[in-house]
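A.B. asks: Take this structure first; my questions come after.
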Amino acid sequence: MALYSISKPVGSKINKHSYQDENTLVGKQALSKGTEKTKLSTNFEINLPRRTVLSDVSNVGKNNADEKDTKKAKRSFDESNLSTNEEADKPVESKFVKKLKVYSKNADPSVETLQKDRVSNVDDHLSSNPLMAEEYAPEIFEYIRKLDLKCLPNPKYMDQQKELTWKMREILNEWLVEIHSNFCLMPETLYLAVNIIDRFLSRRSCSLSKFQLTGITALLIASKYEEVMCPSIQNFVYMTDGAFTVEDVCVAERYMLNVLNFDLSYPSPLNFLRKISQAEGYDAQTRTLGKYLTEIYLFDHDLLRYPMSKIAAAAMYLSRRLLRRGPWTPKLVESSGGYEEHELKEIAYIMLHYHNKPLEHKAFFQKYSSKRFLKASIFVHQLVRQRYSVNRTDDDDLQSEPSSSLTNDGH
């Protein structure tokens, strides 16, 4: 059954030269209205992720959603940026030591040492974040941890979807990552959009033909909620490559908000990351890796059953292990909300396993392969495949930790 009953008006095709707002992303001619300062270069449209997603899996049945059925849905990916088998023997640290410093296995870096290794990062000025206010932080984080449990979607909601699969969720979320990056939206906007999709699908069934509409509408809603200057609805519609109209998105927006009872409360995992980062001395390197590892949540449905506070804590725990930043101290346990090391290892293992699978999320990988994110995706893929290979069981290599170190209680 279709999710929305909408009849598209005649002549509703979007004219890419006709619309305007503060975040104009298309058009070769100067617009007659608006200010010049708010317009972006028209060269930007070359990389716009404008397309109809999931159109190549329209015949995939619910019961045939294995790797063979969804082969056409996987977009090509150039793995030239990753090390080859011959390069795997080279120390990963030597390639990215200027960006991400990996301490020796027996090192116990102090907070003062980590402060010297800080790099420029968009989250450096955490003091301006009201959630980090010392006077109110305990009450604030107690509230958002309760909210975190309230906002959990049904981790098995795909069982009630007749036409959708988890693979389709990955494809949709990767497309949203592309749009999110091209629109230069806040990180919180992406997480809220995905949470809206997951919570909505936990309550309602959705047809494959309306799945992209659900995704783009969720991103629009999240943008209105989080952004200071939200892109116009025409911008979002344009990204669907004519698959939907402005009216379609407006109807979907009203319907989705009614299903969610207009409740858009959602604690971003970045709030928990920043809290832990504060406890460890604001090490921007571990925090950057933590952001990358946390975003795996968008593509691995096994993480849906965990609250975002625990996923963020596990991401920081794993990033510290990968960079050998020392043990998970009582101070870090307290700042994470009380999560002990043994409670985080299961999630850390899921994150490790993600990197032992073939790469297929191009937009996600490329996003974190930039200098802005310290080439975190390249670094982690190479390091995990070296140090935590699924086929590795020996502990003889003194330069790495045993493959079981994240699954057993021992160190």
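Yeah, the Cβs are placed from backbone N, Cα and C, and that goes for glycine too.
Those substitutions? Not in this structure, it's all original residues.
Pasting the relevant annotations from Swiss-Prot:
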- 139-265: domain 'Cyclin N-terminal' (DOMAIN)
- Arg51 to Ala: Improves protein stability; when associated with A-54 (MUTAGEN)
- Leu54 to Ala: Improves protein stability; when associated with A-51 (MUTAGEN)
- Arg169 to Ala: Prevents binding to cdc2 and improves protein stability; when associated with A-170 and A-171 (MUTAGEN)
- Glu170 to Ala: Prevents binding to cdc2 and improves protein stability; when associated with A-169 and A-171 (MUTAGEN)
- Ile171 to Ala: Prevents binding to cdc2 and improves protein stability; when associated with A-169 and A-170 (MUTAGEN)
- Ser268 to Asn: No effect on protein stability; when associated with A-329 (MUTAGEN)
- Thr329 to Ala: No effect on protein stability; when associated with N-268 (MUTAGEN)
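Give me the lay of the land around each of these features.
C.D. replies: Under DSSP, Arg51 (mutagenesis position) is assigned to coil, being neither helix nor strand in the three-state scheme.
In this view, Arg169 (mutagenesis position) is surrounded by 23 other Cβ atoms within 10 Å of its Cβ, with every protein chain counted. A helical conformation is recorded for Arg169 (mutagenesis position) in the three-state DSSP classification.
Counting only same-chain residues at least 6 apart in sequence, those with a Cβ under 8 Å from the Cβ of Glu170 (mutagenesis position) are Leu298, Phe299, Glu360, His361.
Packing around Ile171 (mutagenesis position) is summarised by its Cβ count: 24 other Cβ atoms lie within 10 angstroms of its Cβ, all protein chains included.
Annotation for Ser268 (mutagenesis position): same-chain Cβ neighbours under 8 Å, separated by at least 6 residues, are Pro187, Glu188, Tyr191, Leu192, Met308.
For the recorded site, Thr329 (mutagenesis position), the DSSP three-state label reads coil.
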A.B. asks: To the nearest whole angstrom, what is the C-alpha distance linking Ile171 (mutagenesis position) and Arg51 (mutagenesis position)?
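C.D. replies: Distance between the two Cα atoms comes out at 12 Å.
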A.B. asks: Distance between Arg169 (mutagenesis position) and Arg51 (mutagenesis position) at the Cα atoms, whole Å?
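C.D. replies: Distance (Cα to Cα, whole Å): 16 Å.
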A.B. asks: Would you kindly give the Cα-Cα distance separating Arg51 (mutagenesis position) and Thr329 (mutagenesis position), rounded to the nearest Å?
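C.D. replies: Arg51 (mutagenesis position) has its Cα 47 Å from the Cα of Thr329 (mutagenesis position).
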A.B. asks: List the residues of the same chain that sit at least 6 positions away from Arg51 (mutagenesis position) in sequence and have their Cβ under 8 Å from its Cβ, in sequence order, or write 'none'.
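C.D. replies: Once residues fewer than 6 apart are set aside, Arg51 (mutagenesis position) is near Trp175, Asp241.
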